[in-house]
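Visitor: Once you've had a glance at the structure underneath, I'll fire off some questions.
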Amino acid sequence: MASLEIIKLEWATPIFKVVEHSQDGLYILLQGQISWQNSSQTYDLDEGNMLFLRRGSYAVRCGTKEPCQLLWIPLPGSFLSTFLHRFGSLLSEIRRDNATPKPLLIFNISPILSQSIQNLCAILERSDFPSVLTQLRIEELLLLLAFSSQGALFLSALRHLGNRPEERLQKFMEENYLQGWKLSKFAREFGMGLTTFKELFGTVYGISPRAWISERRILYAHQLLLNGKMSIVDIAMEAGFSSQSYFTQSYRRRFGCTPSQARLTKIATTG
């Protein structure tokens with residue numbers, strides 16, 4: 001089993017920035033407050049919360065003046081497959097939830113979870129310990145989450161992660177969301193009929209293809225807006241919007257301000 005690269009992060013971002021994840025994993029908020037957004041919901045985390053997320057792009061903002069401190073635990077497919085196989089008999093005792101897995105799940109950290117996290121952090125500080133100890137601590141953490149009040153939802157998400165058609169769809173959409181195709185063209189290029197494509201998409205993302213594509217383009221445009229000097233009209237075209245006015249309307253609906261206002265806020269914040 002490959003070693004897992006666990007990272008301790010410190011973020012200071014008072015305005016929403018886009019965070020892209022090519023892997024599924026867990027965030028543990030060690031200090032501060034933070035908000036995560038996907039296309040349909042905002043998730044507010046307080047110190048002591050844990051967040052499970054599926055691969056994808058999200059908008060993130062810190063809610064405190066002090067930097068937020070987080071621990072990122074990636075969960076690659078090979079690790080999860082081994083985990084599910086190893087503890088399959090034990091996990092089969094947990095009620096199955098057949099609902100579409102949520103892209104984000106928030107867990108409140110109980111005393112026993114807190115102790116498990118402390119033990120994991122202690123091992124991470126010891127370079128002389130073998131990596132297998134880290135893996136064992138992560139497995140312990142996953143088991144505790146599986147037997148928590150949201151365990152059925154958590155396991156449902158884990159079981160979907162190793163699904164090859166779903167992984168292929170995620171890769172395909174990340175590579176092609178800027179294409180100006182009709183939905184039937186997306187389905188055809190993926191190698192499916194339109195109805196089957198929509199059904200698979202709903203299973204993976206929990207929203208319609210059009211809503212996901214629109215959200216992904218808005219996040220891409222948001223990155224260009226805050227991290228470059230392109231004009232707003234050029235950003236609109238680059239991100240696949242039919243006009244600047246449509247982009248401005250979509251941006252205001254998503255972030256609560258116009259692109260021009262967001263850029264001015266970024267300049268004022270960074271000096």
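Cβ atoms here come from the backbone N, Cα and C positions, even for glycine.
Swiss-Prot feature annotations, pasted as is:
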DOMAIN    167-265  domain 'HTH araC/xylS-type'
VARIANT   I34 to V  In plasmid pYVa127/90
VARIANT   A99 to S  In plasmid pYVa127/90
VARIANT   A152 to T  In plasmid pYVa127/90
Visitor: Reported in the order helix, strand, coil, what are the DSSP residue counts of the domain 'HTH araC/xylS-type' (167-265)?
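Guide: In the domain 'HTH araC/xylS-type' (167-265), the DSSP-based counts are 75 helix, 0 strand, 24 coil.
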Visitor: Can you tell me the CA-to-CA distance separating A99 (variant position) and I34 (variant position), as a whole number of Å?
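Guide: With the alpha carbons as reference points, the distance is 27 Å.
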Visitor: To the nearest whole angstrom, state the Cα distance for the pair I34 (variant position) and A152 (variant position).
Guide: 25
Visitor: Counting Cβ atoms within 10 Å across all protein chains shown, which of the variant positions I34, A99, A152 comes out on top?
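Guide: Result of the Cβ crowding comparison: I34.
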Visitor: By the DSSP assignment reduced to helix, strand and coil, which category contains A99 (variant position)?
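Guide: Reduced to three states, the DSSP call for A99 (variant position) is coil.
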Visitor: Under a three-state reduction of DSSP output, how is I34 (variant position) classified: helix, strand, or coil?
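Guide: DSSP call for I34 (variant position): strand.
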Visitor: For A152 (variant position), what is the secondary structure by DSSP, using just helix, strand and coil?
Guide: helix
Visitor: As a test of reading the model: what is the averaged pLDDT for the domain 'HTH araC/xylS-type' (167-265)?
Guide: 92
